[in-house]
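Step one of this worksheet: look at the structure below.
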Amino acid sequence: MKTLLLTLVVVTIVCLDLGYTRICFNHQSSQPQTTKTCSPGESSCYNKQWSDFRGTIIERGCGCPTVKPGIKLSCCESEVCNN
């Protein structure tokens, strides 16, 4: 009986994924699409866009950073939502 109870507790912990972390895209506009598992506590993804002599640059990653004026920032809170 104790073995069954212990097994149920272990299965419950594994299924609940108590250490859940967010997954976000983390590639720049000119790079192949890649993802990153964010650090614990980072619950959002961002998409940051700006223009320079190379054209429009898009940067993606975990978190929701503070940006300078003239930089477009979008933050979201679901899996790989920052494409």
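Cβ coordinates come from backbone N, Cα and C, glycine included.
Modelled residues match the original; the substitutions are not represented.
Swiss-Prot documents Gln28 to Leu as a published mutagenesis change and attaches the note 23-fold decrease in potency of inhibition of Torpedo marmorata acetylcholine receptor. In sequence order, Ile57, Ile58, Glu59, Arg60 are the residues of the chain that are 6 or more apart from Gln28 (mutagenesis position) and have a CB within less than 8 Å of its CB.
Cβ-based neighbour count (10 Å, all protein chains) for Ser30 (mutagenesis position) stands at 9. DSSP assigns Ser30 (mutagenesis position) to coil in the three-state reduction, outside any helix or strand. One mutagenesis experiment named in Swiss-Prot is Ser30 to Gly, and its note says 8.8-fold decrease in potency of inhibition of Torpedo marmorata acetylcholine receptor.
For the mutagenesis experiment Thr35 to Ala, the note given by Swiss-Prot reads: 2.7-fold decrease in potency of inhibition of Torpedo marmorata acetylcholine receptor. Annotation for Thr35 (mutagenesis position): same-chain Cβ neighbours under 8 Å, separated by at least 6 residues, are Ile23, Cys24, Phe25, Asn26, Val80.
As a published mutagenesis entry, Glu42 to Ala appears in Swiss-Prot alongside the note: No change in potency of inhibition of Torpedo marmorata acetylcholine receptor. Here the Cβ of Glu42 (mutagenesis position) has 16 other Cβ atoms within 10 Å, regardless of which shown protein chain they belong to.
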Expressed to the nearest Å, what is the distance separating Glu42 (mutagenesis position) and Ser30 (mutagenesis position) at their Cα atoms?
25
